[in-house]
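Engineer: Sharing the features that Swiss-Prot gives for it:
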BINDING   Tyr87, Gly88, Ser89, Ser99, Asp100, Ile101, Asp102, Asp154, Lys215, Tyr224, Gly233, Val234  ATP binding site
BINDING   Asp100, Asp102  Mg(2+) 1 binding site
BINDING   Asp100, Asp102, Asp154  Mg(2+) 2 binding site
MUTAGEN   Asp154 to Ala  Loss of enzyme activity
MUTAGEN   Asn189 to Ala  Slightly reduced rate of adenylyltransfer
MUTAGEN   Lys215 to Ala  Reduces rate of adenylyltransfer about four-fold
MUTAGEN   Asn226 to Ala  Reduces rate of adenylyltransfer by half
MUTAGEN   Cys485 to Arg  Abolishes interaction with FIP1; when associated with Y-489
MUTAGEN   Val489 to Tyr  Abolishes interaction with FIP1; when associated with R-485
Amino acid sequence: MSSQKVFGITGPVSTVGATAAENKLNDSLIQELKKEGSFETEQETANRVQVLKILQELAQRFVYEVSKKKNMSDGMARDAGGKIFTYGSYRLGVHGPGSDIDTLVVVPKHVTREDFFTVFDSLLRERKELDEIAPVPDAFVPIIKIKFSGISIDLICARLDQPQVPLSLTLSDKNLLRNLDEKDLRALNGTRVTDEILELVPKPNVFRIALRAIKLWAQRRAVYANIFGFPGGVAWAMLVARICQLYPNACSAVILNRFFIILSEWNWPQPVILKPIEDGPLQVRVWNPKIYAQDRSHRMPVITPAYPSMCATHNITESTKKVILQEFVRGVQITNDIFSNKKSWANLFEKNDFFFRYKFYLEITAYTRGSDEQHLKWSGLVESKVRLLVMKLEVLAGIKIAHPFTKPFESSYCCPTEDDYEMIQDKYGSHKTETALNALKLVTDENKEEESIKDAPKAYLSTMYIGLDFNIENKKEKVDIHIPCTEFVNLCRSFNEDYGDHKVFNLALRFVKGYDLPDEVFDENEKRPSKKSKRKNLDARHETVKRSKSDAASGDNINGTTAAVDVN
């Protein structure tokens, strides 16, 4: 009788090992991942290790300096310690070239979050290796985003209720969570969840290859972005881990096929759980739909294994759920064809068709005439609220789906005058008018250090898109999207009084037809949609929203949304 360990909350579906044919397909999967650039070089890996070593030294120096300021002796200050942990894709071992490193700085109880954003921030700025830095202290999990020796790093901080943080510390003990506030709990949870996932899969190497493939697939198919209502990296990792538990002896190629089959047929909102949900020592909320109405509202719940268990997919909306399920069905069809030798793995990873899929798009552009750091904060806020706009749009009568794209489009221009800034806002975002921007200097990675550009005033732009599919039986019907769009603009403006300065921060929402999308959303080898010549000019049938005096003064533009959208 087999004594194989059982992983997960149920027994396996199958314990059969891989066949010769399946191993061959697995080899071809790995080759395709290499071809797609999923693996980094040994030198790139060594660079990451060196950067993390420097950050560990900085973490200890940070704790030491804060300790000395609080009148500790030199010996006590050194013993106070400080340690960094990684989490996310790097910790899981599935990072690729250019991936960021999610990094947690753990500090003792006398070091505060304010110290992190002052003392540690200053230590980072002293380093010659620092390329970029953007502190976001007001984020859900307060964060400092940096680029260090060319590597993007997201730094968060957690304070433990103990006087020392030695290098030997691990985070597995639930008692470490005592007496922490919610932000510290959330910060610690990333590393704790990542470590548990690795402990809960039968064969970590099989899991890693399968997860690399799913990450690549999800990015190519534009279903990878927690902020926009799709699963993020941790959620995709847990979904892959659950399939590995059900097929403990399968190779990665088989895991992929079963991944799409099982999840396309899953009885949502039945949760995906890697182990029984645990109680613990804290009076904190643990995911429980029997108690909490909010938990019952989760459409595709994927539950973190580390205490306190949370839903990693609470951001999924009705529209993004539809998109994800469509992609699961496509995955079933293609992987079945791969196993029948009718298609190759490259077919699975083909780019999405988002900008060809819909006739109508809502274009959301955040503008900043100021510093890059100002724009990162403003555009980051706008991005974080797009999901709320999606939820308001998808419940309108006549809208079948409001599908957010997962990647903002970033650009910046030299902008010497206010007239230039107004021109950018007026002409950007439409194929018909975007050539007017050629009169301004576009800032690129290649020219940004030139003296004439480096010191020039700049306008920064971040543009997001929502594809709209309408369900209108009466062709004379129109859909009014003005109210949710206006509420969205007002919400973004309300978060900080600085965002009321319309000479610096602006926000434009425009209703754009597929053939009028700007060139930047298409690859060079893609043929952009064209306007059908036989169709009547529908623009004349649009009832344009007239800007109120306050809107005109503010500089916000919601004209392009049109209050009554003609969807014919």
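A Cβ is built for glycine as well, from the same backbone N, Cα and C atoms used for every other residue.
Buried or exposed, and what's around them? Tell me for each listed feature.
Structural biologist: Sequence-distant neighbours of Asp154 (mutagenesis position) (same chain, 6+ apart, CB under 8 A from its CB) are Asp100, Ile101, Asp102, Thr103, Ile143, Ile144, Lys145.
A 10 Å cutoff on Cβ-Cβ distances gives Asp100 (ATP binding site) a total of 16 other Cβ atoms nearby, all chains included. According to DSSP, Asp100 (ATP binding site) is assigned to coil rather than to any helix or strand.
According to DSSP, Asn189 (mutagenesis position) sits within a helical segment. The number of other Cβ atoms within 10 Å of the Cβ belonging to Asn189 (mutagenesis position), over all protein chains shown, comes to 24.
Taking a C-beta cut-off of under 8 angstroms and a sequence separation of 6 or more, Lys215 (mutagenesis position) has the following same-chain neighbours: Ser89, Val94, Tyr224, Gly233, Trp236. Lys215 (mutagenesis position) falls within a helical segment according to DSSP.
Other Cβ atoms within 10 Å of the Cβ of Asn226 (mutagenesis position), summed over all protein chains shown, number 19.
Look at Val489 (mutagenesis position): DSSP puts it in a helix.
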Engineer: Measuring CA to CA, name the entry from the recorded positions Tyr87, Asn226, Cys485 that ends up nearest Asn189 (mutagenesis position).
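Structural biologist: So, spelling it out, the nearest of the recorded positions is Tyr87.
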Engineer: Across all the protein chains here, work out how many other Cβ atoms are within 10 Å of the Cβ of Ser89 (ATP binding site).
Structural biologist: 22
Engineer: Which of the three DSSP-derived classes (helix, strand, coil) applies to Gly233 (ATP binding site)?
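Structural biologist: DSSP assigns Gly233 (ATP binding site) to helix.
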Engineer: Where Tyr87 (ATP binding site) and Asn226 (mutagenesis position) are concerned, what is their Cα separation in Å, rounded?
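Structural biologist: Tyr87 (ATP binding site) and Asn226 (mutagenesis position) have their Cα atoms 16 Å apart.
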Engineer: Near the Mg(2+) 2 site, what residues other than Asp100, Asp102, Asp154 in the same chain have a C-beta no further than 8 Å from the centroid of the listed C-beta atoms?
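Structural biologist: The surrounding set, listed in chain order, is Gly88, Tyr90, Ile101, Thr103, Lys145, Ser152, Ile153, Leu155.
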Engineer: Whole-number answer please: how many Å between the C-alpha atoms of Cys485 (mutagenesis position) and Asn226 (mutagenesis position)?
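Structural biologist: Each residue's Cα considered, Cys485 (mutagenesis position) and Asn226 (mutagenesis position) end up 21 Å apart.
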